[in-house]
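Everything below concerns the one structure shown next.
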Amino acid sequence: MKISPNTISPSQSDPRMSTNVSQRSRVSGIGVPVSHSINNPSIQHVQDFATLSARSLRANVLLNSDDHSVPIHAKNPSELLEAIDNNISQTAQDWGVSIQEVEVILGSSKRIIEPVCGVTANTIMKLFLDNDIFSYSFEKGQSLSLSQLQERLASLPAHKNFILRVNDGGLGHAYVIDFPATTNPSRDAFLYQSDLGEGVTREVRFEDWMTQKASHPISLDDINTHFIGIAQDQIDLAHIAKLFDVDGNVKMLRADHLISHKTSEFNFQLFEYDLKNLENNMSIIKTHCN
């Protein structure tokens, strides 16, 4: 694997289990920052959800829910929280230990949980795509190879919106890229992610990424440069930092965590989305969680 630390170009694996916990659990008085981007109206909705899920237990359980058979807007946060409590109580009984000991391992319905990257990516996809007749599931999504994706990206209709979920084997990371409709000759994209900091890149909370970095556009060329570099083991750390580090700081990367990559280790799922559907899902979620 060849690594280039200084090439400058503009701005994380399948879902894994984790019990990393955030202490922020305020439910009321949520103030959502205004997006810095005027090119992408969907950013504000994802920011709203990230902020809500960082402060409301009811929204946080939606973020962490792994039941993909049910559309996100149809999930009942109270039922999900009750199911967690019942599972913890039953597990404590089965193991012969206290509820508190189980919560250390499995988490708690009474604390904000920051999910692994793959769970965040799946929930973002559901936020964009779920409706009354469709519920996104990563396991059932149609996957594209890198060459197939590049063909699709080269011919995306400019007047339509697209969302891309990426499993990036080189970084050991999953993330989502938003391609909003545009009237500009060049198409901007926007990256959404969370990261527990267990791989190449450092920890970043979903809310922090959405409020600090997500509204900074990246180009199709920048995205392709990263994909090709990973696939060919031509690693540009500065490019990775600019895309995936909240401050673009290459010194925060751990190059020793890079995985020697084969193209087949990428997993791409590309969908067209309707902005009104995203707006509707967020409106329902806010009603359920406020």
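For all residues, glycine too, the Cβ spot is worked out from N, Cα and C.
The active site feature in Swiss-Prot is assigned to CYS117 (among others). CYS117 (mutagenesis position) falls within a helix when secondary structure is assigned with DSSP.
In the three-state DSSP assignment, the secondary structure recorded for HIS173 (active site) is strand. According to Swiss-Prot, the active site annotation covers HIS173 (among others), on the basis of similarity to another entry.
Annotation source Swiss-Prot lists active site at GLN193 (among others).
For the mutagenesis of ASP66 to Arg, Swiss-Prot gives this note: Slightly decreased interaction with host NEDD8. The structure shown keeps the original residue.
Swiss-Prot gives this note for the published mutagenesis VAL104 to Ala: Does not affect interaction with host NEDD8. Around VAL104 (mutagenesis position), a 10 Å sphere centred on its CB holds 12 further CB atoms from the protein chains shown.
LEU106 (mutagenesis position) counts 15 other C-beta atoms within 10 Å of its own C-beta, drawing on all protein chains shown. Quoted from Swiss-Prot, the note on the mutagenesis of LEU106 to Glu is: Decreased interaction with host NEDD8, leading to reduced ability to mediate deamidation of host NEDD8.
According to Swiss-Prot, the experimentally introduced change VAL116 to Asp is described as follows: Decreased interaction with host NEDD8.
For the mutagenesis experiment CYS117 to Ala or Ser, the note given by Swiss-Prot reads: Impaired ability to mediate deamidation of host NEDD8, leading to decreased ability to inhibit the host cell cycle. Abolished accumulation of the cyclin-dependent kinase inhibitors CDKN1A/p21 and CDKN1B/p27. Its own atom aside, the Cβ of CYS117 (mutagenesis position) has 30 Cβ atoms within 10 angstroms in the protein chains shown.
According to Swiss-Prot, the experimentally introduced change GLY118 to Thr is described as follows: Decreased interaction with host NEDD8.
Among the mutagenesis results in Swiss-Prot, ASP195 to Asn has the note: Does not strongly affect ability to mediate deamidation of host NEDD8. The residue drawn here is the original one. When secondary structure is read from DSSP and collapsed to three states, ASP195 (mutagenesis position) falls in the strand class.
If you draw a 10 Å sphere around the CB of GLY118 (mutagenesis position), it holds 21 other CB atoms from the protein chains shown.
Under the DSSP three-state reduction, ASP66 (mutagenesis position) is assigned to coil, being neither helix nor strand. Considering only the recorded positions VAL104, LEU106, HIS173, ASP195, the residues lying within 10 A of VAL116 (mutagenesis position) on a C-alpha to C-alpha basis are HIS173, ASP195.
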